[in-house]
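Participant: Take a look at what Swiss-Prot says about it:
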- PHE76 to Ala: Loss of activity (MUTAGEN)
- PHE77 to Ala: Loss of activity (MUTAGEN)
- PHE77 to Tyr: 20-fold decrease in activity and catalytic efficiency (MUTAGEN)
- ASP80, ASP84: Mg(2+) 2 binding site (BINDING)
- ASP80, ASP84: Mg(2+) 1 binding site (BINDING)
- ASP81 to Glu: 50-fold decrease in activity. 9-fold increase in Km for FPP (MUTAGEN)
- ASP84 to Glu: 2.5-fold increase in activity. 7-fold increase in Km for FPP (MUTAGEN)
- ASN219 to Ala: Loss of activity (MUTAGEN)
- ASN219 to Asp: 60-fold decrease in activity. 55-fold increase in Km for FPP (MUTAGEN)
- ASN219, SER223, GLU227: Mg(2+) 3 binding site (BINDING)
- TRP308 to Phe: 4-fold decrease in activity. 2-fold decrease in catalytic efficiency (MUTAGEN)
- HIS309 to Ser: 3-fold decrease in activity (MUTAGEN)
- HIS309 to Ala: 3-fold decrease in activity (MUTAGEN)
- HIS309 to Cys: 4-fold decrease in activity (MUTAGEN)
- HIS309 to Phe: 17-fold decrease in activity. 5-fold increase in Km for FPP (MUTAGEN)
Amino acid sequence: MPQDVDFHIPLPGRQSPDHARAEAEQLAWPRSLGLIRSDAAAERHLRGGYADLASRFYPHATGADLDLGVDLMSWFFLFDDLFDGPRGENPEDTKQLTDQVAAALDGPLPDTAPPIAHGFADIWRRTCEGMTPAWCARSARHWRNYFDGYVDEAESRFWNAPCDSAAQYLAMRRHTIGVQPTVDLAERAGRFEVPHRVFDSAVMSAMLQIAVDVNLLLNDIASLEKEEARGEQNNMVMILRREHGWSKSRSVSHMQNEVRARLEQYLLLESCLPKVGEIYQLDTAEREALERYRTDAVRTVIRGSYDWHRSSGRYDAEFALAAGAQGYLEELGSSAH
């Protein structure tokens, strides 16, 4: 049921014209860094459709810029899978790995860092190419929030203290869904930067939060059966059932309505952007960057997520694992010696 749940997304679907080439070459990068070694891991990775996802998130990107987006999507899901199992239920083990990965934001990693950390270091190096120090600092801040969120989730599992309310869950999950770093990369892939004085404006912040919320609601629907099998309790469907005593179908219907309401608000916020440009006295180039952010970053991460979730093999029933089983085929989080 979950991947077939319909959401009305009033935004056009787009895809990079270079998607076929990127899809054919998507295993080259993770294999070169030892992130995918076995044929089984390669087959499972291909089933996820991560090149398809990147080509929808970054439809304006081609060549090396699209490849960076594909590699980021590959890395995201390889990293996330490392926490499906005992590590993700142990806050100390989780923090040890997230700290090792986040260290790449501060400088070169030691050779003994785990493969998943070296993968992130390569992505971060390429991400910062051609971007201003202020942009890199902003993106690094978003990445740190992302890594911190994994520790929060592990704490919740360790203490068997699932979120009591939708509001509590959203506050935690908004970081680990990874939308903000994903949207950041749209600027890098498109070789533009939103004016920094506008980024934290009320309108922009509200637009981005809607993009984050829609993504996590879509993801929770798609991954519901997988998480039910694992005994995961922090999923919006389950939380709504606990909080309100609703049935599964009513909880899903409520989430559909939430997405619809948020997107109506999003379109209203979009209509305010010309006024934002006036208030912040943006010049022509800055207004163009703001418009590109609207069309090539925020919109595409909303619509692209929806289209990918409906077709990705990542959420197929065969990948649903029992509680305590590890969700990855290859250990990428252990330090090399």
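Any Cβ shown, glycine's included, is placed from N, Cα and C.
Modelled residues match the original; the substitutions are not represented.
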Participant: Could you find out if DSSP has GLU227 (Mg(2+) 3 binding site) as helix, strand or coil?
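Facilitator: The residue in question, GLU227 (Mg(2+) 3 binding site), is helix (DSSP, three-state).
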Participant: I need the CA-to-CA distance for TRP308 (mutagenesis position) versus ASP80 (Mg(2+) 2 binding site), whole Å please.
Facilitator: 17
Participant: At the level of the C-alpha atoms, what whole-angstrom distance separates GLU227 (Mg(2+) 3 binding site) and HIS309 (mutagenesis position)?
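Facilitator: For GLU227 (Mg(2+) 3 binding site) versus HIS309 (mutagenesis position), the Cα atoms are 15 Å apart.
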Participant: Nearest to ASN219 (mutagenesis position) by Cα distance: which of the recorded positions PHE76, ASP80, ASP84, HIS309 is it?
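Facilitator: Nearest listed residue in space: HIS309.
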Participant: So among the recorded positions ASP80, ASP81, GLU227, who's got the most Cβ atoms within 10 Å?
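Facilitator: That would be ASP81, with the highest Cβ count within 10 Å.
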Participant: Provide the number of Cβ atoms within 10 Å of the Cβ of HIS309 (mutagenesis position), excluding the reference atom itself.
Facilitator: 22
Participant: Can you give me the residues near the recorded Mg(2+) 3 site, meaning same chain, not ASN219, SER223, GLU227 themselves, Cβ no more than 8 Å from the center of the site's Cβ atoms?
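Facilitator: What remains near the Cβ centre is ASP220, ILE221, ALA222, LEU224, LYS226, GLU232, ASN235, TYR315.
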Participant: Give the residue from the mutagenesis positions PHE77, TRP308 that has the most other Cβ atoms within 10 Å of its Cβ, counting over every protein chain displayed.
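Facilitator: Compared across PHE77, TRP308, the most Cβ atoms within 10 Å surround TRP308.
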Participant: Can you name the recorded positions among PHE77, ASP80, ASP81, ASP84 whose CA is within 10 A of the CA of SER223 (Mg(2+) 3 binding site)?
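Facilitator: Near SER223 (Mg(2+) 3 binding site), where near means Cα within 10 Å, there are no recorded positions at all.
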Participant: Sort PHE77 (mutagenesis position) into helix, strand or coil using the DSSP assignment.
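Facilitator: Going by the DSSP assignment, PHE77 (mutagenesis position) falls within a helical segment, counted as helix.
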Participant: Which number gives the other C-beta atoms within 10 angstroms of the C-beta of ASP84 (mutagenesis position), all protein chains shown included?
Facilitator: 19
Participant: Just the number: how many Å between the Cα atoms of ASP84 (mutagenesis position) and PHE77 (mutagenesis position)?
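Facilitator: Rounded to the nearest whole number, the Cα-Cα distance is 11 Å.
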Participant: Express the distance between the Cα positions of PHE77 (mutagenesis position) and HIS309 (mutagenesis position) as a whole number of Å.
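Facilitator: Taking the Cα atoms only, PHE77 (mutagenesis position) lies 13 Å from HIS309 (mutagenesis position).
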